[in-house]
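Asks: Handing you this structure, nothing more for now.
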Amino acid sequence: MILIKNVFVNGKRQDILIEGNKIKKIGEVKKEEIENAEIIDGKNKIAIPGLINTHTHIPMTLFRGVADDLPLMEWLNNYIWPMEAKLNEEIVYWGTLLGCIEMIRSGTTTFNDMYFFLEGIAKAVDESGMRAVLAYGMIDLFDEERRERELKNAEKYINYINSLNNSRIMPALGPHAPYTCSKELLMEVNNLAKKYNVPIHIHLNETLDEIKMVKEKTGMEPFIYLNSFGFFDDVRAIAAHCVHLTDEEIKIMKQKNINVSHNPISNLKLASGVAPIPKLLAEGINVTLGTDGCGSNNNLNLFEEIKVSAILHKGVNLNPTVVKAEEAFNFATKNGAKALNIKAGEIREGYLADIVLINLDKPYLYPKENIMSHLVYAFNGFVDDVIIDGNIVMRDGEILTVDEEKVYEKAEEMYEILRS
């Protein structure tokens with residue numbers, strides 16, 4: 001049992017009582033309710049829901065700064081994919097731990113990941129105390145033999161993650177994109193998603209080049225093509241990027257309840273474009289936030305994404321009223337929880353105890369009149385305490401689950417292997 005005393009939460013000073021992995025009570029907590037509770041002093045602190053990053057490639061912390069200032073296809077073909085060919089479980093494990101440290105320190109408690117060597121990722125997630133949805137990244141390049149291997153691996157990893165019996169680690173399916181995956185693979189992904197009741201995590205409409213490739217091959221835009229053979233039917237889908245969209249595609253997204261992972265910083269850095277977020281919001285489409293991998297961002301600080309998502313669309317639409325501060329904050333909290341189907345993203349009784357505490361005695365958080373504005377437009381992301389699944393993962397700036405110095409040392413060692 002954990003008691004956070006006298007913390008600013010949901011607009012006023014209150015106590016938060018945590019029992020097991022859930023929030024038991026918000027309000028005044030009596031002494032008889034907290035026998036043997038660990039007490040955290042919430043004085044001068046605000047409690048916010050843990051942030052939810054809906055599109056990552058976590059081990060790519062080791063690719064940070066490797067290939068900057070390049071277009072997506074050149075970035076992938078000439079730099080990223082050749083380095084990824086050298087990956088193994090150990091490299092992925094240490095890269096993931098490095099990412100978990102970075103996310104915990106910047107208030108992220110849950111992430112939705114697509115990558116390889118999931119045993120290493122799952123081990124790191126388990127040790128760090130984070131919550132994650134993990135998908136094996138599937139690419140068959142329209143080759144039948146490779147397709148069978150990818151589908152076999154995807155199913156193997158779903159069963160592996162389920163066998164861990166860890167409620168913090170959940171499986172998903174991760175077909176990379178329609179320009180790297182065959183129709184046959186994508187159709188089978190839909191079947192597997194229904195069979196195992198897991199979400200689909202996919203890249204869609206990230207660049208004009210990608211859309212052109214799909215149109216040349218199929219005669220249709222990506223969402224229209226996928227919808228033509230029922231890819232979105234009866235499944236929960238998280239579509240990363242969604243930068244260039246036709247009105248017909250947006251109509252499909254609304255009909256099929258597509259969850260969008262908006263990655264504004266990665267899309268800007270790779271010059272992919274700007275997603276039409278105000279248009280998607282007007283249609284009632286669930287918009288969430290992702291950082292993408294560190295190779296294209298180059299960090300995992302979701303507070304930066306919140307700020308950029310709030311200001312970017314004001315600028316490109318010449319309208320200061322679009323994507324208001326609270327709306328942008330919700331992208332990274334309650335909207336992310338909805339996309340991943342977890343009872344989190346809000347500090348409410350009965351919800352998962354994924355809570356972040358921020359010391360308000362910082363110059364950029366004064367005056368204390370409009371804290372939501374400060375969190376979105378002024379905060380740098382350095383949080384003080386992190387609770388995930390009812391466990392204290394970081395206290396007063398010290399991570400309790402991971403040996404940070406060892407991770408930093410091993411990260412350099414793993415990077416040298418990748419660059420050799």
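FYI, residue positions are counted from 1 along the chain as it appears here.
Cβ coordinates are placed from backbone N, Cα and C, and glycine is handled just like the others.
Where a substitution is noted, the model still shows the residue that was there originally.
Found this in Swiss-Prot, in case it helps:
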| type | residues | note |
| --- | --- | --- |
| BINDING | His55, His57, His203, Asp292 | Zn(2+) binding site |
| BINDING | Glu84, His176, Glu206, Asp292 | substrate binding site |
| MUTAGEN | Tyr136 to Arg | Lowers temperature stability by 10 degrees Celsius and decreases activity by 364-fold with 5'-deoxyadenosine as substrate. Lowers temperature stability by 35 degrees Celsius and decreases activity by 100000-fold with 5'-deoxyadenosine as substrate; when associated with R-150 |
| MUTAGEN | Glu150 to Arg | Lowers temperature stability by 10 degrees Celsius and decreases activity by 571-fold with 5'-deoxyadenosine as substrate. Lowers temperature stability by 35 degrees Celsius and decreases activity by 100000-fold with 5'-deoxyadenosine as substrate; when associated with R-136 |
| MUTAGEN | Cys294 to Ser | No effect on temperature stability |
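Let's see these features in context: how buried, what's close, how far.
Replies: His203 (Zn(2+) binding site) carries a strand DSSP state (E or B).
In sequence order, Met114, Gly137, Met138, Ile139, Ile202, His203 are the residues of the chain that are 6 or more apart from His176 (substrate binding site) and have a CB within less than 8 Å of its CB.
When other Cβ atoms within 10 Å of the Cβ of Tyr136 (mutagenesis position) are tallied across all protein chains shown, the result is 25.
The number of other CB atoms found within 10 A of the CB of Glu150 (mutagenesis position), across every protein chain shown, is 25.
In this structure, Cys294 (mutagenesis position) belongs to neither helix nor strand by DSSP; it is coil. Here Cys294 (mutagenesis position) comes close to Met60, Thr61, Leu62, Phe63, Arg64, Gly99, Leu300: these same-chain residues lie at least six apart in sequence, with C-beta atoms under 8 angstroms from its C-beta.
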Asks: List the binding-site residues among His55, Glu84, Glu206, Asp292 whose C-alpha is within 10 Å of the C-alpha of Tyr136 (mutagenesis position), in sequence order, or say none.
Replies: none
Asks: Quick one: Cα separation, His55 (Zn(2+) binding site) versus Glu84 (substrate binding site), in Å?
Replies: 18
Asks: Quick one: of Glu84, Glu206, Asp292, which of the binding-site residues has the smallest count of other CB atoms within 10 A?
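Replies: Checked Glu84, Glu206, Asp292; of these binding-site residues, fewest Cβ neighbours within 10 Å: Glu84.
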Asks: Same chain, not part of His55, His57, His203, Asp292: whose C-beta falls within 8 angstroms of the C-beta centre of the Zn(2+) site? Give them in sequence order.
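Replies: Output for this site, in sequence order: Thr56, Met114, Ala240, His241, Ser261, Asn263, Ser266, Gly290, Gly293.
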